[in-house]
Amino acid sequence: MIERGKFRSLTLINWNGFFARTFDLDELVTTLSGGNGAGKSTTMAAFVTALIPDLTLLHFRNTTEAGATSGSRDKGLHGKLKAGVCYSMLDTINSRHQRVVVGVRLQQVAGRDRKVDIKPFAIQGLPMSVQPTQLVTETLNERQARVLPLNELKDKLEAMEGVQFKQFNSITDYHSLMFDLGIIARRLRSASDRSKFYRLIEASLYGGISSAITRSLRDYLLPENSGVRKAFQDMEAALRENRMTLEAIRVTQSDRDLFKHLISEATNYVAADYMRHANERRVHLDKALEFRRELHTSRQQLAAEQYKHVDMARELAEHNGAEGDLEADYQAASDHLNLVQTALRQQEKIERYEADLDELQIRLEEQNEVVAEAIERQQENEARAEAAELEVDELKSQLADYQQALDVQQTRAIQYNQAIAALNRAKELCHLPDLTADCAAEWLETFQAKELEATEKMLSLEQKMSMAQTAHSQFEQAYQLVVAINGPLARNEAWDVARELLREGVDQRHLAEQVQPLRMRLSELEQRLREQQEAERLLADFCKRQGKNFDIDELEALHQELEARIASLSDSVSNAREERMALRQEQEQLQSRIQSLMQRAPVWLAAQNSLNQLSEQCGEEFTSSQDVTEYLQQLLEREREAIVERDEVGARKNAVDEEIERLSQPGGSEDQRLNALAERFGGVLLSEIYDDVSLEDAPYFSALYGPSRHAIVVPDLSQVTEHLEGLTDCPEDLYLIEGDPQSFDDSVFSVDELEKAVVVKIADRQWRYSRFPEVPLFGRAARESRIESLHAEREVLSERFATLSFDVQKTQRLHQAFSRFIGSHLAVAFESDPEAEIRQLNSRRVELERALSNHENDNQQQRIQFEQAKEGVTALNRILPRLNLLADDSLADRVDEIRERLDEAQEAARFVQQFGNQLAKLEPIVSVLQSDPEQFEQLKEDYAYSQQMQRDARQQAFALTEVVQRRAHFSYSDSAEMLSGNSDLNEKLRERLEQAEAERTRAREALRGHAAQLSQYNQVLASLKSSYDTKKELLNDLQRELQDIGVRADSGAEERARIRRDELHAQLSNNRSRRNQLEKALTFCEAEMDNLTRKLRKLERDYFEMREQVVTAKAGWCAVMRMVKDNGVERRLHRRELAYLSADDLRSMSDKALGALRLAVADNEHLRDVLRMSEDPKRPERKIQFFVAVYQHLRERIRQDIIRTDDPVEAIEQMEIELSRLTEELTSREQKLAISSRSVANIIRKTIQREQNRIRMLNQGLQNVSFGQVNSVRLNVNVRETHAMLLDVLSEQHEQHQDLFNSNRLTFSEALAKLYQRLNPQIDMGQRTPQTIGEELLDYRNYLEMEVEVNRGSDGWLRAESGALSTGEAIGTGMSILVMVVQSWEDESRRLRGKDISPCRLLFLDEAARLDARSIATLFELCERLQMQLIIAAPENISPEKGTTYKLVRKVFQNTEHVHVVGLRGFAPQLPETLPGTDEAPSQAS
């Protein structure tokens, strides 16, 4: 027999009053005796804390707080602990003799909430010799010890060999270990289970009949029939899911057209926009590539134009430079012509002026002679006039003197003044400041002598002048001629220079005679030189255009080569034209073929899509129409085979369903009639009696009873006989066994057990041999096992049936799809791929375009080469006639030589022309230059000086004469002399004076006439001189100008200059013409460059805009593609046939679909908002989001248990296949799942009956319990009247309420609740829902009422209530009920725990003073009978005779409070024996 586990000891560490105390627990009763505050409740609290370490439940209160709803803030635990680490440990030994120490580490948490920290732990494998206090304390000295923290305790235990230490983070794990090791009776899986356990302990602790326990006895004693509840829940869940699925199918059927419409329009809306963007992206890419090609071509053209522009600009610059030179040359030639013409005119002027000068020279010489004669006559007239003047003056003086004498007094002063004036004038003229009237006579003689001397000298010089005049005139003429020819020179050098000039003149005349021949020769050579230079220019230009330098000898061969090249290029150009026409014709044919293929491509793509769908659906590849027709025949055969297999699987599934239904009957009856017969006979089915048989024992009992497994056990067979008469509604073989259903055993047979078989000796002459069945069905566990296997098989069959049904309908739809394909697309599906051909043709078209472009480039190059060759030939035609000139290298030297000789000759001609006349004049008179006559100029100066001296001497003598004459007047300073003489003298003087004045007048008249004539002569001479000088100066200027002109004004110079000018003009005109051509070409080139630049700019802008648009679109397109691929909708959106529609058609298609979608999603707010957002043309990804949202919406609407795909399109295709099949299957499944109301009533009744039997068995254990007036205690289990009525209606009158159970809107639980409300309208259901009420009605415990009854004295059986029992009786009754609860838990948990473990049993009782000695003895007896341990807290006057008693006394020693404990074992006549180790000295925690 298995020994029951026991609690060995309780250890308290650092509790209030207990520093390290171990209480050894008795195998039956341990009594804690002591006064108030001794520590009894603290000890029990430590035990309970170690047993249930849940702070949410622990609440230690005094018995006076038994009815209180709240105690102290710390619920009694914080105050029972001391500061620091505390422990409460239970030392146990289980049925396996394993020592297990479980406990908790407690520690106060600082704070006003007075919390406690609890850590549960367990120790296994601890040797028996080790005491718990030794584990958690460390002795410091004889009087002090230290409590080890939990981590040190762990380290200490890990150091011990074979000892296991476990620390738990959850109370559930802690209790799970305690349950597995047999410390507690029930597995506490949840807080609710812990609460029940705690309430049980609390009820036993405080004693009496706990109202909490009494009210919830059903929860404590009646196990939860989780299997039945789970079955009902599974059934309802399956029904609910089935109905939801059916409803979903109905909704799906109603929404199928909406789905199709929504998917179709959404696909059209998004796919059209998707393909439009794809087409636009392709178009944009093509445009970008085209722009890039055009940009590259334009750049090449611009570069070519720029090179051309540079060449033309360079040529234009050369022509501009040459034009400048030519203009300069032309202007120089024109200027030279003008200079020649000017020089000729100047030469004519010079000749004319020279003739005039010769004439003027003659006239000037003649006028000089006339002037000289006039001067002589003028001098004579001046002398006569002066003599006449002197005579007049003398006569006037005489007359004045005479008058003065006449009137001295009047004239004396005047005379005196005149004398003074004459004296002053004489002083001034004679330079004699000391001159006086007295010495005037002396000075007069002197000055008269000087006058005479000067006059003589002047006359002598005049004579000399007359003689040298003639010789001086010839010398001056010759000298002037030499000076005019040679320039200024000394007079003594004139002779040598004149001879040299004459000799040079002869040489110059000889050279001047060669000017005309040299000029003609030079003109001819210059013409040849110009032609040579033109040829060299043409050759240089030709070499530059050819890009190569050629020798003169190579030009003829080059000319022939260029002519041959021209002929060849001409043939190539004509052939290229034909080739270009052929290429263009092929290009047009390709374009036409591409257009026809693009028209055929959508039809072919639609056929290919249909073919691909067929290939995907059937997993085959079709290469021809024959393959399609052959596969269609195979499809028909496969359809027939699948239908046959489906029917077979369906039959097997129905058989399994029937077997499951049969095995699911309550009580294990395979025939419903047996249940009715058992109720009719008042018996019990044998299968119900053995319903709890284990799965291991099921084969044995099944073989033991054999065919009588389904027998009915009745108490008395004789009472059944009358019922057997006329019995027809029964199985063919009905077995009846007599026996007590409450104590039935298998002793009715004599059995011999064999290997996997039994031999049953039914009678002496009848044995039955039965083997153990492979699949036993005897007992609930066996049936459940079989049902589980059948359910698994049914699931497989159902899945296979569904798969086959789906395959059949899929095959049928595939057959329809093949038929549609054959009718619509078979004709074009297996034709060649037009898109592949289009790609090939496009590739060929690109090649043709590239060939055309290359051909155009080659043709252009050939044309350029042809033009270059023609230009080269033209240039060579101009160069070849001048090859001899190009070969003449000495021509320039000869021209320079002739030009030098011509310059010398022209210089000589100019010399002769300029100085020929002077040389001719000089030649006859050159000899006068050999000797120079007197210095004629000096002589002239001496003569003029003598004349001046003579005049000065004459004036001085006249002034002195006047002074001398007025010498007398100086004496008349005071008065005037008296007038002397007579009147006659006066008259004579007057007459003579008149004559003298007349003569003087005549002389003056003659002098004035001669002076005027001389003045005229002088004027004529001056005019002639001025004219001569002017003309001479003009002539000199003209000669200088002619020299400055620097040209030779001969007869042929003008003609040569004009020819040169005309040639340069022609060259300038040609140059200007070429320059104009180049300027026009350059302007055109610049315009072309500007156009190309603008085009290039526009192309660059368009290209970059397009590239940016492509890049931007690429980012958006990548997002779209990523979204499409992530959501797996590319196959739906990338409809290749739409690629051949225009953007307008696609936009129109998308807009039409958008209008339809707006109506379709008008009632769906989410899709409406997403659709509205998707209308943004700049955000194409939003259309994909809308499409995904539509798919997601459809996925949510389509149940995945109905349709096996995530694709709504495929779901719609599968939907039509699945809907009808699922509807039938689910309808039948609902009928099978829906358990009948009678079955529910039978299940609940059988469960109630079984539990009633179990309670009866528990009551048998309490029959012998008695204390006080209580003779016995029992539990009474009754069915509530309202629920009994419900069971009767469910089993007998359920047809009246089928409106509830057949309603698809109500679950079975709700229908059950509605029926309960219908039967009991007086009951208020409150706020509970019908589902909650129905679930409660499916729990059999709610059908039962349990109450405790006691057999007390003469009153018989009474309901146990606190008011009807004494305190001791109430405590005993409550303890009995608690023991029953523990027994019930053990029975319930036996199958969950190992069979070799019997759990510990321990209860508490605080304040046992309320019991008398007999009641306590009864408790001892109860504990002994039930192998239960009990801890009692009692006052000091209680001394049980049995068990272990601890005397607790609380003492204070040196301010330290501790509990003194003395333990006693038993209570006999002998002296009490002190238990070892119970004395504890006061200890102080270190």
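Placement of Cβ uses the backbone N, Cα and C atoms for every residue, glycine included.
Keep in mind the model shows the original residues, not the substituted ones.
Feature annotation from Swiss-Prot assigns ATP binding site to Gly34, Gly35, Asn36, Gly37, Ala38, Gly39, Lys40, Ser41. Looking at Swiss-Prot, the entry for mutagenesis of Ser33 to Phe says: In mukB106; no effect. Among the mutagenesis results in Swiss-Prot, Lys40 to Leu has the note: No effect. The residue drawn here is the original one. Annotation of the mutagenesis experiment Asp1406 to Asn in Swiss-Prot: No effect. Per Swiss-Prot, mutagenesis Gln1429 to Arg is noted as: Abolishes association with MukE and MukF, but still binds DNA.
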Cβ neighbour count within 10 Å, max among the binding-site residues Gly34, Gly35, Gly37, goes to Gly34
With every protein chain in view, what's the tally of Cβ atoms within 10 Å of the Cβ of Ser33 (mutagenesis position), excluding that atom itself?
23
Fewest other C-beta atoms within 10 angstroms of its own C-beta: which of the recorded positions Asn36, Ser41, Gln1429 fits that?
Asn36
Which one, from the recorded positions Ala38, Lys40, Asp1406, has the smallest tally of other C-beta atoms lying within 10 Å of its C-beta?
Asp1406
Whole-number Å distance between the CA of Lys40 (mutagenesis position) and the CA of Gln1429 (mutagenesis position)?
17
Shortest C-alpha distance to Gly39 (ATP binding site) - which of the mutagenesis positions Ser33, Asp1406, Gln1429
Ser33
Nearest to Ser41 (ATP binding site) by Cα distance: which of the mutagenesis positions Ser33, Asp1406, Gln1429 is it?
Asp1406
So, in DSSP terms, is Gln1429 (mutagenesis position) helix, strand, or coil?
strand
Cβ neighbour count (within 10 Å, all chains shown) around Gly39 (ATP binding site)
28
Please report how many Å separate the Cα atom of Gly35 (ATP binding site) from that of Asp1406 (mutagenesis position), as a whole number.
13
Quick check: with Gly34, Gly35, Asn36, Gly37, Ala38, Gly39, Lys40, Ser41 left out, which same-chain residues have Cβ atoms within 8 Å of the centroid of the ATP site Cβ atoms?
Thr42, Ala1433, Leu1448, Arg1450
For Ser33 (mutagenesis position), what is the secondary structure by DSSP, using just helix, strand and coil?
strand
For Ser41 (ATP binding site), what is the secondary structure state per DSSP, taken as helix, strand or coil?
helix
Measure from the CA atom of Gly37 (ATP binding site) to the CA atom of Gln1429 (mutagenesis position) and give the result in Å, rounded to a whole number.
24
